[in-house]
Amino acid sequence: MKKNILKILMDSYSKESKIQTVRRVTSVSLLAVYLTMNTSSLVLAKPIENTNDTSIKNVEKLRNAPNEENSKKVEDSKNDKVEHVKNIEEAKVEQVAPEVKSKSTLRSASIANTNSEKYDFEYLNGLSYTELTNLIKNIKWNQINGLFNYSTGSQKFFGDKNRVQAIINALQESGRTYTANDMKGIETFTEVLRAGFYLGYYNDGLSYLNDRNFQDKCIPAMIAIQKNPNFKLGTAVQDEVITSLGKLIGNASANAEVVNNCVPVLKQFRENLNQYAPDYVKGTAVNELIKGIEFDFSGAAYEKDVKTMPWYGKIDPFINELKALGLYGNITSATEWASDVGIYYLSKFGLYSTNRNDIVQSLEKAVDMYKYGKIAFVAMERITWDYDGIGSNGKKVDHDKFLDDAEKHYLPKTYTFDNGTFIIRAGDKVSEEKIKRLYWASREVKSQFHRVVGNDKALEVGNADDVLTMKIFNSPEEYKFNTNINGVSTDNGGLYIEPRGTFYTYERTPQQSIFSLEELFRHEYTHYLQARYLVDGLWGQGPFYEKNRLTWFDEGTAEFFAGSTRTSGVLPRKSILGYLAKDKVDHRYSLKKTLNSGYDDSDWMFYNYGFAVAHYLYEKDMPTFIKMNKAILNTDVKSYDEIIKKLSDDANKNTEYQNHIQELADKYQGAGIPLVSDDYLKDHGYKKASEVYSEISKAASLTNTSVTAEKSQYFNTFTLRGTYTGETSKGEFKDWDEMSKKLDGTLESLAKNSWSGYKTLTAYFTNYRVTSDNKVQYDVVFHGVLTDNADISNNKAPIAKVTGPSTGAVGRNIEFSGKDSKDEDGKIVSYDWDFGDGATSRGKNSVHAYKKAGTYNVTLKVTDDKGATATESFTIEIKNEDTTTPITKEMEPNDDIKEANGPIVEGVTVKGDLNGSDDADTFYFDVKEDGDVTIELPYSGSSNFTWLVYKEGDDQNHIASGIDKNNSKVGTFKSTKGRHYVFIYKHDSASNISYSLNIKGLGNEKLKEKENNDSSDKATVIPNFNTTMQGSLLGDDSRDYYSFEVKEEGEVNIELDKKDEFGVTWTLHPESNINDRITYGQVDGNKVSNKVKLRPGKYYLLVYKYSGSGNYELRVNK
């Protein structure tokens, strides 16, 4: 819960709209399957590396439970146990594939070729053009060694324009002569040409192949293929010809004639939709055809006015056919993907229509026609992204409202518990009884968790999980729409997102999952408890999450505590024991392997073996289990590592562990699954609250008791807290064991009482201590149903809500606000602040400056007009002023040298303002070596200001000043090595100025990438715009990931300068979906650059090489 998510991206969750969260999630929902159907598809139109990077899952904490369709599937595939995803969307959103299932055996029969001889470029270059084309015509493309690799041979082969033209001519001839059963080498011809265009894109020696004018030379061949009477869906050969044409268009080019010639194929497909849509090969053919055209057109139109494109207004027949496909209606599970394709590409190609309004109306019609179905989400998204969110009526469409309404459609019911701190939103087919059971299940898990962990105080308050929200869809099918609604992965049985304090899952039948809803909830609820009460900091962030330290623990103890009971401790579940029993003895994890497991383990059995470790420690080595939890609770990485190493290296412990696994496996047949008792659901009848509290306190020997009552939708509950003082301490671990048994005995004793409400009691103990007279002492907590409603006050307590930063600097004013606090049945009459350093304040809003670095708890107490109070606290970390990280904007106060902001480094722009009474800003910078320094300060507003530069140690004599030149205050001066200050001030208080400060000539070292950064979760952070990053791709290092954040919408220019001769490029991806490529680098000599308009959010920049090795410099400019 964790350090306010470091403002990395989870901050944006509370601020961004739903449409920002789910941006581009559904736009290509059906394409992923087709992009990888054929090996040759891996080279896309303009070659962009496939970035199906699972490491993007490490941006936000999503706690995922196993999704187990059946035991064999889970046993055989890790996809049934989905790893945590830290993205927010962290979350990676998996693409939703159409129902058409891909199988290699469904590839065209023409692919088979008994001639498996291989050919290299040295041989091919020795053939005449006629010999070459005859050979190509009769072999498969993958018989040519290194076809897509740049080499001396491929350079010579494709460097011969006449040879390439001969291949194009041969393709044209095959296009005229192919039959329904003989493609005349069309697939191989197109793949050879695609290889040439691929290599031409990245290599200057073949740059002519990247010229659209040359690529247009393929158009006659394309038209010849289309004019052939066999150009239609039919035999495997005919389908493959259409597929090859689509791929070639994507790598080469097309025009309006080529596009409109595709209409008969689309029409044939639509008119036979029920027959053709389930056919993988025909679906591939149509998809490749449409996709290839769109890829070519979008590349040609990039950053250009679409109205200037030669096909603008000339492809209406094609657009109309896409419209007919998209609005086909009467869809089935087998045909839905096709209409999805139609709507998506209708939007894309509609940009070239002269009737924009008709396109938008069609998209709006799709929203209504496929109400809250996948296609409706795609249509709404395309209006938002392709048409700037403007509807056919000229007004802004409310995408957020659409998503909210969709969520209400799928989750129409809301249930509240514990004064609104436990909320369940559910589908209409999820029974109320099950909802109640889930609430009581949480209490059983909570009681056993706190016993073991020894803490029930939230590590941080004021975060989203102060209110736990659970969203339960009716079925796995409806759950899939959560991708569209909330932008999270749904290829799982359920997941918990810590920064949202929300758990998502679905109701299921035994046929759909071996785990019941309650079992899965118990697992996920444990993740909530881990985050709130045990592991400090955001999941996936910090040293505890390096090197798979806690992966086994997170998942293993979640499986363990899912077996929590009311009075029998924690029991093993049959559903988990089944895996241990089925796994062969020689395949079982060792203790060392289990303790070092992670999501990269292919079989994902560490869930089950992690459970086995937790159960082993719980049953046979509780001292180690408690020490382990203490180390985590105290963020003591060193002690935790020592515990893990000791266990890993102890052969005897491993033997005991293996024996324990066998004991668990032997219990499989007789094991059960701990679920809540029917006793929780009974009508318990009235019993006076004071009697209940008294009887519990007496039975448990408690003193200093206090009680709070909680109101829920179906019943009310109470929480009773007190102090237990026992006999002489026998040591912490013996005391723990005896206390746990005593508490279970108390619960069982109370359950024998005539009032059945005692059967709803759960209890735990925390805060172990020993008194001065050596007596053991615990804080004990009981929770149960409350039938005396008189104990529930009619006055609703106010709700305190604090807003403020999670970090600050010593001496800097920090603003805190309680404006979001509220009182539902009255008004708040006072706000009392405690800043944790001895200072206090009163008022709705407050400003405070800390004098020392440290971590402080800021607490706001609000009091309503009836005297009820509420408090909220959060942690703020105060640091000494950072003198190493470059700044990009001023921070007040900075009126004099003592308060100067900095450092300023070369290449990083610093923005500031002088408004109203703020008449001066001061910054510092360091000069690395003697020489000329230039300061440029472009501005807007009044020119009635200037700047002065002072050398450190002499604040009386300035050494330079700025002069006005073209709306910029500029100056160049000779400087010596050392620290300097620039003092910017205005001449009168009436002037308002906004400025940008740039300094050149400092000799600052450029920032360097931090290896290993070959996956997105290890991305090197680009701290500021306009910063030069030095990187290298040498030897086996083939990729580097970078990340940066955009605070305000605007254009970003990404530039990569090659320092060596090698093949390198980059692609840009949004944090919300790594598979969504926003743009890519355009090669121009040694520079690979592009400009793109970006919205606020986090982005990942992937730099990768495709030939050779070398160094580069990278800048993200704004």
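Including glycine, each Cβ sits where the backbone N, Cα and C put it.
Swiss-Prot has this to say about the protein:
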ACT_SITE  Glu524  active site
BINDING   Glu498, Ala531, Val535, Gly537  Ca(2+) 1 binding site
BINDING   His523, His527, Glu555  Zn(2+) binding site
BINDING   Glu1009, Glu1011, Ser1032, Asp1037, Asp1040  Ca(2+) 5 binding site
MUTAGEN   Glu524 to Asp  Retains 4% digestion of collagen, still bind collagen
MUTAGEN   Tyr1080 to Ala  S3b fragment has 12-fold decreased affinity for collagen
MUTAGEN   Val1088 to Ala  S3b fragment has 2.2-fold increased affinity for collagen
MUTAGEN   Leu1102 to Ala  S3b fragment has 5-fold decreased affinity for collagen
MUTAGEN   Tyr1104 to Phe  S3b fragment has 12-fold decreased affinity for collagen
MUTAGEN   Tyr1104 to Ala or Ser  S3b fragment has no collagen binding
MUTAGEN   Tyr1106 to Ala  S3b fragment has 40-fold decreased affinity for collagen
Pop the Cα-Cα gap between His527 (Zn(2+) binding site) and Tyr1104 (mutagenesis position) into the table, whole Å please. 36
May I ask for the distance between Glu555 (Zn(2+) binding site) and Val535 (Ca(2+) 1 binding site), taken between their Cα atoms and rounded to an integer number of Å? 13
According to DSSP, which of helix, strand or coil covers Glu1011 (Ca(2+) 5 binding site)? coil
CA-CA within 10 A of Glu498 (Ca(2+) 1 binding site), subset of recorded positions His523, His527, Ser1032, Val1088, Tyr1106 in residue order, equals His527
My understanding is the cutoff is Cβ-Cβ under 8 Å with a sequence separation of 6 or more in the same chain; which residues meet that for Val1088 (mutagenesis position)? Glu1055, Leu1056, Lys1058, Val1064, Thr1065, Trp1066, Gly1081, Gln1082
Distance between Asp1037 (Ca(2+) 5 binding site) and His527 (Zn(2+) binding site) at the Cα atoms, whole Å? 36
Taking only the Cα atoms, work out how far Val535 (Ca(2+) 1 binding site) lies from Glu1009 (Ca(2+) 5 binding site), in Å, as a whole number. 30
Nearest recorded site to Glu1009 (Ca(2+) 5 binding site) by CA-CA distance, among recorded positions His527, Leu1102, Tyr1106: Leu1102
What DSSP gives for Tyr1106 (mutagenesis position), in three states, is strand
Three-class DSSP secondary structure - Asp1037 (Ca(2+) 5 binding site): coil
Argmin Cα dist to His527 (Zn(2+) binding site) over the recorded positions Gly537, Glu1011, Ser1032, Asp1040, Leu1102 returns Gly537
Find, for the listed binding-site residues Glu498, Glu1011, Asp1040, the residue with the lowest Cβ contact count at a 10 Å cut-off, counting only other Cβ atoms. Glu1011
C-alpha of Tyr1080 (mutagenesis position) to C-alpha of Gly537 (Ca(2+) 1 binding site): distance in Å? 35
Sparsest-packed among the recorded positions, when each Cβ's other Cβ atoms within 10 Å are tallied, from Glu524, Asp1037: Asp1037
Residues that sit under 8 angstroms from Ser1032 (Ca(2+) 5 binding site) by C-beta distance, when 6+ apart in the chain: Glu1009, Ser1109, Gly1110, Asn1111, Tyr1112
What's the number of neighbouring CB atoms sitting within 10 A of the CB on Ala531 (Ca(2+) 1 binding site)? 27
Quick check for you: of the recorded positions His523, Glu524, Leu1102, Tyr1106, which have their Cα within 10 Å of the Cα of Asp1040 (Ca(2+) 5 binding site)? Leu1102
If we check Cα distances from Tyr1106 (mutagenesis position), which of the recorded positions Glu524, Ala531, Gly537 wins as closest? Gly537
